[in-house]
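Reviewing the structure listed below.
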Amino acid sequence: MRFLFPTRLINNSSLGLLRSPHTTAPIRSLWFRTKSPVFRSATTPIMTAVAFSSSLSIPPTSEEALPGKLWIKFNRECLFSIYSPFAVCLAAGNLKIDTFRQYIAQDVHFLKAFAHAYELAADCADDDDDKLAISDLRKSVMEELKMHDSFVQDWDLDINKEVSVNSATLRYTEFLLATASGKVEGCKAPGMLDTPFEKTKVAAYTLGAVTPCMRLYAFLGKEFGSLLDLSDVNHPYKKWIDNYSSDAFQASAKQTEDLLEKLSVSMTGEELDIIEKLYQQAMKLEVEFFHAQPLAQPTIVPLLKNHSKDDLVIFSDFDLTCTVVDSSAILAEIAIVTAPKDEQSRSGQQIHRMLSSDLKNTWNLLSKQYTEHYEECIESILNKKKADKFDYEGLCKALEQLSDFEKEANNRVIESGVLKGLNLEDIKRAGERLILQDGCINVFQKILKTENLNAELHVLSYCWCGDLIRAAFSAGGVDAVEVHANEFTFEESISTGEIERKVESPINKAQQFKSILQNRKNENNKKSFLSVYIGDSVGDLLCLLEADIGIVVSSSSSLRRVGSHFGVSFVPLFSGIVQKQKQHTEESSSSAWKGLSGTLYTVSSWAEIHSFALGWE
């Protein structure tokens, strides 16, 4: 059991830390402990920089400047764009040419709207340098239109044939031109803009609607370009990718952001809120544009849509995969806060408990022992000969050592008595207020609500108390999750300190995983099914590899070190999907995903999982 000692105690009079999403969480993974606490937030992402670092390379932006902050804040929309069927097929190079022709025709309407919007914005700017900068941006758009003319020639698009604007294109262009004309909620009507300063706001608002598109295309170009190799010299869309990954386009995107920052620097909080809303709306409309492109070909994404005829069995770890805090820290917090402070308050209690001060010291000792012994166990595993190729049997044997360690650690916890006297209602209340990783509960909710989808959700966890997990998911309206964890034993709703030990090691997890799948096979012996496992630690490694798709969320270094030692490959999910798409054809009969391949797919947010599995709402 990966357990953590709380680093900061809360007020003795309440379980305030457990009940408020705005307080400091006393948790750290034991083998990544730091002096500073983690802050619990309902919007805390798994990674604090733009949640792509283990999968997608984000172009650098200043996190201190407004454009950088907005890009980070609305990165979810960026993910839905890059994981769109259109974008995946384009990156893979097997997008049907007719689809690309239609896209180019629609994009021309976008660019013409950009050029007009820049023209209007330049008229509103009251600074000569700003006017010149906007004029330069307009020139870049005109150059891009010329590039589209070359695309027209390369792909035999009839430029004399009038191409109707689709609804997604129309929504964005109308939004952009309305913004550039000053028709913005919270802004004076165009005819009532009395001063040059007021007109300058319109220029800033226009940049707020343009910037996300520029940054998104710069990001897509860089990401697609990074996937090209020498063997892709004949990639049909290399010219498009080269354009948007070029230094010139990256500089143009940066110039747009810099100008937005300059124009907004003197704005009030309310005016900055308007820019944020415009930025978000532009990102949303871009997502809709990508998903509106008509595709008449099989695609890898979204996963669940393509496997709607199959049974789906989806597994997830809990601690630090679904949660921001480790459940052991929560249980330790409850134990310490509710423990008697002196002999007088201890008298008459149903179950004899340690004093709070003794309990704190005991938790400190258990934490120290766990940290030291865990590191020793991992190093012992890594001291064995490194595998030349994927060695599942060798990994299983090595993890038996870690399993023995985890069981012994649980023995020490039980024998110490630190889990005695916890009230079941306090545990459930803590679970209801437990902050989950941003986007986690949305994925589970969406899966359960999707019609014509035969899916099961299972949580496999080392957590000492399954009631805590069930309460956390129930609070999010996800009652259909099957929880496989350890359980406290209770006497009249008070914990005895004993644990019903069901899942306490990597081997136990793998056994539970296989048992669930075997039962599914026995029930539906003629029907195929797809298994997905989502985890973050060494304890999840066997299940991740056994699953048809193993997704690693913001993994610990121990997971990567141990996995790599036994020949496991860690591939960014988007890169893996593009490779799968290259092999995905009309004739593809079997699933592209198979367990025990030795490959795991890395993501750094649940939003990325959502984009891949479920697609755009």
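Just so it is clear, glycine is given a Cβ too, placed from its N, Cα and C backbone atoms.
Original residues fill every noted site, and no substitution is shown.
The feature active site, nucleophile is assigned by Swiss-Prot to C213, with similarity to another entry given as support. A sphere of 10 angstroms centred on the C-beta of C213 (mutagenesis position) encloses 20 other C-beta atoms.
Long-range Cβ contacts of E286 (active site, proton donor) within its own chain (separation 6+, distance under 8 Å): E77, S81, Y172, P212, C213, L216. According to Swiss-Prot, the feature active site, proton donor maps to E286.
For Y217 (substrate binding site), the same-chain residues that are 6 or more apart in sequence and have a Cβ closer than 8 Å to its Cβ are Y244, F249, A253. The DSSP secondary structure for Y217 (substrate binding site) is helix. Taken from Swiss-Prot, the feature substrate binding site covers D107, Y217, Y244.
Under mutagenesis, Swiss-Prot gives M47 to L with this note: No effect on the mitochondrial localization.
What Swiss-Prot says about the mutagenesis result for C213 to A is this: Loss of hydrolase activity.
Less than 8 angstroms from the CB of D317 (mutagenesis position) sit V459, L460, S461, I534, G535, D536, S537, G539, D540, each of them six or more residues away in the same chain. Under DSSP, D317 (mutagenesis position) is assigned to coil, being neither helix nor strand in the three-state scheme. Experimental mutagenesis at this site is recorded by Swiss-Prot as D317 to A, annotated: Loss of phosphatase activity.
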Far apart in sequence but close in space: which same-chain residues, 6 or more away, have a Cβ under 8 Å from D107 (substrate binding site)? H148
For Y244 (substrate binding site), just count the other CB atoms lying within 10 A of its CB, please. 21
How far apart, in angstrom, are the most distant Cα atoms among the substrate-binding residues D107, Y217, Y244? 14
